[in-house]
Amino acid sequence: MLTILKLGGSILSDKNVPYSIKWDNLERIAMEIKNALDYYKNQNKEIKLILVHGGGAFGHPVAKKYLKIEDGKKIFINMEKGFWEIQRAMRRFNNIIIDTLQSYDIPAVSIQPSSFVVFGDKLIFDTSAIKEMLKRNLVPVIHGDIVIDDKNGYRIISGDDIVPYLANELKADLILYATDVDGVLIDNKPIKRIDKNNIYKILNYLSGSNSIDVTGGMKYKIDMIRKNKCRGFVFNGNKANNIYKALLGEVEGTEIDFSE
């Protein structure tokens with residue numbers, strides 16, 4: 001079984017405090033991932049795991065230094081230095097996460113998109129190395145990054161850009177979105193399940209003026225699970241044991257199921 005776990009929201013860092021780390025959360029999440037991997041091993045069950053995280057308090061403040069608005073569009077400037085500096089900030093964040101995972105004996109390995117991802121008419125992402133890592137029971141840890149855009153020079157790709165691409169290319173069985181809310185919220189309450197019977201009602205609600213999409217991309221998350229015809233959860237990664245439960249497919253939150 002291939003599972004993709006996206007760590008997002010304010011789980012790992014505070015975007016309002018540059019270069020901050022929520023150490024208690026990071027340590028807890030590493031422990032829960034380790035416990036889940038041990039569970040599968042003890043049950044003689046196979047799990048292949050990919051972790052994805054965003055820029056957090058590291059990538060965002062640096063990227064802002066090299067962005068300006070011109071004719072209503074965001075463009076990058078001074079990228080002879082900026083590309084390296086954004087790349088370095090993301091690598092620094094990723095290294096902290098990798099080091100913590102490794103301290104719990106999780107075979108985590110870093111994947112830096114800027115070295116092999118190109119954006120043109122579509123995202124071009126060579127997944128051959130990731131496939132080989134998964135065959136060897138390694139845990140690839142991939143992050144949002146600055147990449148080459150063959151039309152516009154440069155582009156930031158987020159964790160939410162990476163997850164659906166990998167899910168489609170690698171045929172993921174389970175997509176997990178660890179956010180800072182309790183699931184897909186309707187009237188401030190998490191809906192238990194989204195499937196073919198209520199998907200359009202939910203999407204219409206999230207498009208309406210009464211909806212507050214606190215994660216900034218809840219519709220996108222739901223739609224990616226639907227398009228990839230798999231099962232997923234949107235849940236609160238700040239709550240103890242939720243990462244562990246999610247990896248076992250039983251977390252409290254919103255279950256989204258379009259598996260066939």
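Cβ coordinates come from backbone N, Cα and C, glycine included.
Here the original residues are kept at every noted site.
Residues annotated as ATP binding site in Swiss-Prot: Lys6, Leu7, Gly8, Gly9, Ser10, Gly56, Asp180, Gly217, Lys221. Gly8 (ATP binding site) carries neither a helix nor a strand DSSP state and counts as coil.
Sequence annotations record features per position, and here Swiss-Prot assigns substrate binding site to Gly55, His60, Gly159. There are 18 other Cβ atoms within 10 Å of the Cβ belonging to His60 (mutagenesis position).
According to Swiss-Prot, the mutagenesis experiment His60 to Ala or Asn carries the following note: Abolishes enzyme activity.
Phe83 to Ala appears in Swiss-Prot as a published mutagenesis result, with the remark: Confers activity with farnesyl phosphate; when associated with A-86 and A-156. Confers low activity with farnesyl phosphate. Long-range Cβ proximity for Phe83 (mutagenesis position), meaning a same-chain Cβ under 8 A and a gap of 6 or more residues, is found for Ser114, Ile146, Tyr154.
The mutagenesis experiment Ile86 to Gly is recorded by Swiss-Prot, whose note states: Confers low activity with farnesyl phosphate. Using a 10 Å radius centred on the Cβ of Ile86 (mutagenesis position) and all shown protein chains, the other Cβ atoms total 27.
When Cβ atoms from all protein chains are considered, those within 10 Å of Ile156 (mutagenesis position) total 21, not counting its own. Per Swiss-Prot, mutagenesis Ile156 to Gly is noted as: Confers low activity with farnesyl phosphate.
Annotation of the published mutagenesis Ile156 to Ala in Swiss-Prot: Confers activity with farnesyl phosphate; when associated with A-83 and A-86; the original residue is retained in the structure shown.
When each of the binding-site residues Gly55, Gly159 is scored by how many other Cβ atoms sit within 10 Å of its Cβ, Gly159 comes out lowest. Note: the substrate site is recorded as Gly55, His60, Gly159; in the same chain, His53, Gly54, Gly56, Phe58, Gly59, Met90, His143, Gly144, Ile156, Ser158 also have Cβ atoms within 8 Å of that site's Cβ centroid. Ile86 (mutagenesis position) and Lys221 (ATP binding site) are 25 Å apart (CA-CA, integer value).
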